[in-house]
Amino acid sequence: MDSDNDNDFCDNVDSGNVSSGDDGDDDFGMEVDLPSSADRQMDQDDYQYKVLTTDEIVQHQREIIDEANLLLKLPTPTTRILLNHFKWDKEKLLEKYFDDNTDEFFKCAHVINPFNATEAIKQKTSRSQCEECEICFSQLPPDSMAGLECGHRFCMPCWHEYLSTKIVAEGLGQTISCAAHGCDILVDDVTVANLVTDARVRVKYQQLITNSFVECNQLLRWCPSVDCTYAVKVPYAEPRRVHCKCGHVFCFACGENWHDPVKCRWLKKWIKKCDDDSETSNWIAANTKECPRCSVTIEKDGGCNHMVCKNQNCKNEFCWVCLGSWEPHGSSWYNCNRYDEDEAKTARDAQEKLRSSLARYLHYYNRYMNHMQSMKFENKLYASVKQKMEEMQQHNMSWIEVQFLKKAVDILCQCRQTLMYTYVFAYYLKKNNQSMIFEDNQKDLESATEMLSEYLERDITSENLADIKQKVQDKYRYCEKRCSVLLKHVHEGYDKEWWEYTE
């Protein structure tokens with residue numbers, strides 16, 4: 001806009017975590033590995049991440065702009081657009097700025113080079129008695145018009161309507177371009193602040209540019225918990241366990257619940273596979289077969305054994321009973337009378353391979369889901385344990401003495417979460433000597449975890465109080481130790497490249 005006002009738009013509006021329609025707001029999809037065993041020994045306090053409120057996010061955004069401008073010395077709105085273009089990577093922006101052709105640099109970022117001031121436009125507008133709005137074609141005095149450095153000018157009502165539509169209806173923030181047809185110059189935040197008077201639209205705009213800032217910045221991530229408005233800021237980006245102020249614990253790299261020992265890329269594949277397969281896999285296994293030629297799944301909906309594949313590129317005719325070609329069956333439409341089983345055996349072997357693959361998937365899926373379902377009872381279990389703690393205090397035990405129960409539930413939930421993700425890890429793992437050691441560790445931890453769960457569900461009486469306390473303490477310490485052993489072994493395997501994968 002034709003204005004020297006560089007004040008930040010966000011001074012008087014709230015900010016928040018909402019989805020943005022701007023380009024470049026997709027997840028950065030970090031493809032990095034879990035830290036090495038040596039790195040994991042480092043105390044978690046050494047990974048100095050911060051949990052930021054939306055106001056702190058806005059302040060952090062200002063700080064980055066100010067730091068960049070110490071060298072750029074550009075108008076603040078221009079610097080904001082440039083930083084957004086470079087995904088808020090200040091170093092990359094400065095490198096390109098000082099290395100590239102200046103005009104080309106600003107052109108790629110869709111801003112006018114501020115060093116090439118459009119004096120002609122300013123002189124034209126100052127001499128004119130009236131100007132024509134390029135949208136509604138009204139003749140208005142210059143002070144009723146506004147425009148960007150590209151020279152396209154529109155009346156205030158047209159600007160307001162245009163910007164409101166882009167912000168509210170289309171969900172655009174940092175990537176709103178000039179209203180002139182074919183002009184790709186971006187509208188800066190100061191222009192929006194001066195032209196948009198509707199408080200609802202202003203708040204929405206600030207939410208969008210704040211969200212864009214977080215999603216573009218590889219050192220920031222919104223907490224994925226429902227309705228949480230916090231973001232986590234990290235010193236460097238890698239798969240790390242971060243704990244939001246809302247209580248949610250997640251992996252910074254992918255945003256999923258913390259999933260040690262499985263890596264982000266395998267968890268992503270697993271979640272997609274579960275979404276695609278789990279709801280219908282059991283029914284498919286019981287009621288369908290695959291075409292022996294193209295493997296398309298076919299349901300038998302009548303008594304006839306003569307099957308015709310509906311795949312337009314296949315049209316294979318085969319026998320439902322033996323899966324062999326239908327042609328040698330002659331006119332025997334209802335009963336398979338083939339004597340030579342060679343071809344049928346080949347077809348059945350292929351069918352069995354597919355069934356075996358499905359059975360393997362269901363083995364790991366069912367155990368994964370079992371631990372997930374158990375974890376969903378966490379709140380109920382905490383409530384039950386709280387009641388037990390109160391009962392124990394009635395048996396002359398102090399508040400401090402009964403804290404072992406809460407500690408036990410914490411470790412139980414931690415072990416269940418670890419076990420849940422070990423089945424994802426195991427599903428993609430090829431068999432070797434180290435994988436057998438892993439499975440032994442997994443079995444040992446699972447057995448101990450189930451026993452701890454059983455202890456916590458027992459009724460507590462004055463007669464068994466001492467016995468239950470000793471058993472719970474011994475078992476949760478054992479679970480904690482075995483969980484640590486399992487994770488250490490898996491990460492040692494990552495470091496020494498023991499693990500090979502099926503896909």
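Even glycines carry a Cβ here, placed using N, Cα and C.
Per Swiss-Prot, the feature active site maps to C304; the stated evidence is sequence analysis. For C304 (mutagenesis position), the number of other Cβ atoms no farther than 10 Å from its own Cβ, over all displayed protein chains, is 11.
DSSP classifies C133 (Zn(2+) 1 binding site) as coil under the three-state reduction. Look at Swiss-Prot and you will find C133, C136, C155, C158 tagged as Zn(2+) 1 binding site.
The Zn(2+) 2 binding site feature in Swiss-Prot is assigned to C150, H152, C178, C183. In the three-state DSSP assignment, the secondary structure recorded for C150 (mutagenesis position) is coil. Counting every protein chain shown, the Cβ of C150 (mutagenesis position) has 18 other Cβ atoms within 10 Å.
For C319 (Zn(2+) 6 binding site), other Cβ atoms within 10 Å of its Cβ number 23. According to Swiss-Prot, the feature Zn(2+) 6 binding site maps to C319, C322, H329, C336, an assignment based on sequence analysis.
Per Swiss-Prot, mutagenesis C150 to Y is noted as: In ari1-2; lethal phenotype and loss of interaction with Ubc10.
According to Swiss-Prot, the mutagenesis experiment C223 to S carries this note: In ari-1d; late pupal lethal and adult escapers have a reduced lifespan and thinner bristles. Nuclei in larval muscles (myonuclei) are displaced from the cell membrane, exhibit clustering and morphological defects. Look at C223 (mutagenesis position): DSSP puts it in coil. Take the CB of C223 (mutagenesis position) and look out to 10 A: across all protein chains shown you find 24 other CB atoms.
Among the mutagenesis experiments that Swiss-Prot reports, C304 to S is described with the note: Loss of catalytic activity and impaired autoinhibition; when associated with A-377; A-378 and A-450. Look at C304 (mutagenesis position): DSSP puts it in coil.
Under mutagenesis, Swiss-Prot gives C309 to Y with this note: In ari1-3; lethal phenotype and no loss of interaction with Ubc10. Spatially close to C309 (mutagenesis position) yet at least six residues away along the chain are C291, R293, C294, V296, I298, K315, N316, E317, F318, judged by Cβ distances under 8 angstroms.
Per Swiss-Prot, mutagenesis F377 to A is noted as: Impairs autoinhibition; when associated with A-378 and A-450. Loss of activity and impaired autoinhibition; when associated with A-378; A-450 and S-304. A C-beta separation below 8 Å, combined with a sequence spacing of at least six in one chain, links F377 (mutagenesis position) to none of the other residues.
Secondary structure at E378 (mutagenesis position), as computed by DSSP, is helix. In sequence order, V409, C413 are the residues near E378 (mutagenesis position), counting only same-chain partners six or more apart with C-beta under 8 A. Among the mutagenesis experiments that Swiss-Prot reports, E378 to A is described with the note: Impairs autoinhibition; when associated with A-377 and A-450. Loss of activity and impaired autoinhibition; when associated with A-377; A-450 and S-304.
For the mutagenesis experiment E450 to A, the note given by Swiss-Prot reads: Impairs autoinhibition; when associated with A-377 and A-378. Loss of activity and impaired autoinhibition; when associated with A-377; A-378 and S-304. Around E450 (mutagenesis position), taking its Cβ as the centre, 15 other Cβ atoms fall within 10 Å, counting all chains.
C133 (Zn(2+) 1 binding site) counts 19 other C-beta atoms within 10 Å of its own C-beta, drawing on all protein chains shown. C319 (Zn(2+) 6 binding site) sits 9 Å from C304 (mutagenesis position), taking the Cα positions as reference.
In the three-state DSSP classification, C158 (Zn(2+) 1 binding site) falls within a helix. Per-site Cβ counts within 10 Å over the binding-site residues C136, C155, C183 peak at C155.
Across the structure, C158 (Zn(2+) 1 binding site) and C150 (mutagenesis position) are spaced 17 Å apart at their Cα atoms. Annotated Zn(2+) 1 site C133, C136, C155, C158; additional same-chain residues within 8 Å of its Cβ mean position, judged by their own Cβ, are E134, I135, F137, S138, L140, F154, M156, P157, W159.
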